[in-house]
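Reading through the structure tokens given below for one structure.
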Amino acid sequence: MPDIVNRKVEHVEIAAFENVDGLSSSTFLNDVILVHQGFPGISFSEINTKTKFFRKEISVPVMVTGMTGGRNELGRINKIIAEVAEKFGIPMGVGSQRVAIEKAEARESFAIVRKVAPTIPIIANLGMPQLVKGYGLKEFQDAIQMIEADAIAVHLNPAQEVFQPEGEPEYQIYALEKLRDISKELSVPIIVKESGNGISMETAKLLYSYGIKNFDTSGQGGTNWIAIEMIRDIRRGNWKAESAKNFLDWGVPTAASIMEVRYSVPDSFLVGSGGIRSGLDAAKAIALGADIAGMALPVLKSAIEGKESLEQFFRKIIFELKAAMMLTGSKDVDALKKTSIVILGKLKEWAEYRGINLSIYEKVRKRE
């Protein structure tokens with residue numbers, strides 16, 4: 001178990017201080033153009049960014065996706081993020097709680113989140129491979145109760161597990177059967193999220209057939225977990241490092257993943273994440289088909305610098321989001337979902353090759 005705790009710390013250290021953001025991959029968000037409206041028909045002061053996150057109202061259609069926890073120093077980061085998220089009315093996810101379920105002294109680094117953020121939605125987190133390894137309803141309930149969570153994320157990370165020195169790439173189909181049965185017993189919704197390589201329409205349809213309707217794309221183009229594990233392989237002299245280099249651009253780009261999930265599961269609740277680095281990125285993700293946008297790495301980096309740095313980061317994100325809403329004439333989040341967009345370049349090629357009819361998609365993304 002100390003290995004898991006140390007791994008959590010090493011992951012944060014590499015993510016924050018090594019070059020693992022984007023690299024040779026792309027979100028394809030540059031191929032999404034929000035159409036400028038020279039006369040928006042609204043004033044900046046009347047723009048309303050409030051929306052719903054399941055049963056709770058949130059101030060902005062942006063969430064902090066799960067990152068860390070497990071040791072005191074990681075708990076301090078979680079505390080800063082939670083305090084600032086509470087101040088801005090932004091949902092927050094925690095990192096995988098496996099370490100806290102199996103190691104009692106790690107629990108406080110997660111529990112602190114709800115203590116300092118009593119009102120915002122908090123999202124618990126466990127990994128899909130743990131279902132194969134024996135986790136069940138008891139562990140899910142423990143993770144939820146630990147932080148009084150409003151939802152629980154189940155993360156998919158096969159690419160990370162394949163290249164991780166101590167990885168457990170266990171994804172047998174009966175994990176989904178267990179997840180379906182567990183979901184019927186839980187009092188909070190399950191969100192299935194990827195970990196930097198995106199959700200395809202095949203995966204979305206498969207998950208939907210097992211009762212999953214909530215997704216977090218975590219697409220290619222943001223934090224590169226294959227690169228993080230490659231660095232860990234290099235540090236250990238592990239031969240997997242050479243192979244990992246060939247997979248640094250692996251995955252479904254964020255914009256493509258948003259389209260694939262929305263097109264294949266139109267009634268889903270969808271978090272668009274993976275390389276969201278600005279309020280404009282968030283606006284594009286929502287206009288393209290996400291319900292809210294999610295981000296992790298820039299939040300982590302700002303939190304490491306301190307509370308004031310993170311507050312300034314969120315102010316910047318919210319301003320940029322509102323600027324995009326103003327310039328598209330979108331007075332609220334529902335209007336942003338229906339705003340005019342143009343899809344160009346590689347994203348258009350991807351969509352057409354994958355059988356996404358753009359005329360039909362235009363109606364699907366607007367929820368018509």
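Here the Cβ of each residue, glycine as well, is placed from N, Cα and C on the backbone.
Here the original residues stay in place, and none of the substitutions has been built in.
Spatially close to Arg7 (mutagenesis position) yet at least six residues away along the chain are Glu166, judged by Cβ distances under 8 angstroms. Annotation note: Arg7 (mutagenesis position) sits in a helical segment as assigned by DSSP. One mutagenesis experiment catalogued in Swiss-Prot, Arg7 to Ala, is accompanied by this note: Does not affect the proper folding of the enzyme, but it shows significant loss of isomerase activity.
The substrate binding site annotation in Swiss-Prot covers Arg7, Lys8, Ser96, Gln97, Arg98, Gln160. For Gln160 (mutagenesis position), the number of other Cβ atoms no farther than 10 Å from its own Cβ, over all displayed protein chains, is 22.
Counting every protein chain shown, the Cβ of Ile276 (FMN binding site) has 31 other Cβ atoms within 10 Å. Positions annotated as FMN binding site by Swiss-Prot: Thr65, Gly66, Met67, Thr68, Ser96, Asn125, Lys193, Ser218, Thr223, Gly275, Ile276, Arg277, Ala296, Leu297.
Annotation of the published mutagenesis Thr68 to Ala in Swiss-Prot: Does not affect the proper folding of the enzyme, but it shows significant reduction of isomerase activity; the original residue is retained in the structure shown. In the three-state DSSP assignment, the secondary structure recorded for Thr68 (mutagenesis position) is coil. Spatially close to Thr68 (mutagenesis position) yet at least six residues away along the chain are Lys8, His11, Val12, Leu74, Ile77, Asn78, Val94, Gly95, Leu300, judged by Cβ distances under 8 angstroms.
According to Swiss-Prot, the mutagenesis experiment Asn157 to Ala carries this note: Does not affect the proper folding of the enzyme, but it shows significant loss of isomerase activity. Sequence-distant contacts (6 or more apart, same chain, Cβ under 8 Å) of Asn157 (mutagenesis position) comprise Gly127, Met128, Pro129, Glu194, Ser195, Gly196, Asn197, Trp225.
Among the sequence features in Swiss-Prot, the mutagenesis site Gln160 to Asn is noted as follows: 150-fold decrease in the catalytic efficiency and 2-fold decrease in the affinity binding for IPP. When secondary structure is read from DSSP and collapsed to three states, Gln160 (mutagenesis position) falls in the helix class.
For Glu161, the entry in Swiss-Prot reads Mg(2+) binding site, with the evidence type experimental evidence. Contacts of Glu161 (Mg(2+) binding site) defined by a Cβ separation under 8 A and a same-chain sequence distance of 6+ are given as Pro129, Gly167, Glu168, Pro169, Glu170, in order along the sequence.
DSSP assigns Lys193 (mutagenesis position) to a strand in the three-state reduction. Every protein chain considered, the tally of other Cβ atoms within 10 Å of the Cβ of Lys193 (mutagenesis position) stands at 25. As a published mutagenesis entry, Lys193 to Ala appears in Swiss-Prot alongside the note: Shows significant loss of isomerase activity. Binds FMN with very low affinity, but the global structure of the mutant has not been altered by the mutation.
Comparing the Cα of Thr223 (FMN binding site) with the Cα of every entry in Ser96, Gln97, Arg98, Gln160, Lys193, these being the recorded positions, the smallest distance points to Gln160.
The shortest Cα-Cα distance between Gln160 (mutagenesis position) and any of the recorded positions Thr65, Gln97, Arg98, Lys193, Ile276 is the one to Lys193. Counting other CB atoms no more than 10 Å from each candidate's CB, the binding-site residues Thr65, Thr223 peak at Thr65. In the three-state DSSP classification, Ser96 (substrate binding site) falls within coil. If you measure from the Cα atom of Arg98 (substrate binding site) to that of Lys193 (mutagenesis position), you get 16 Å.
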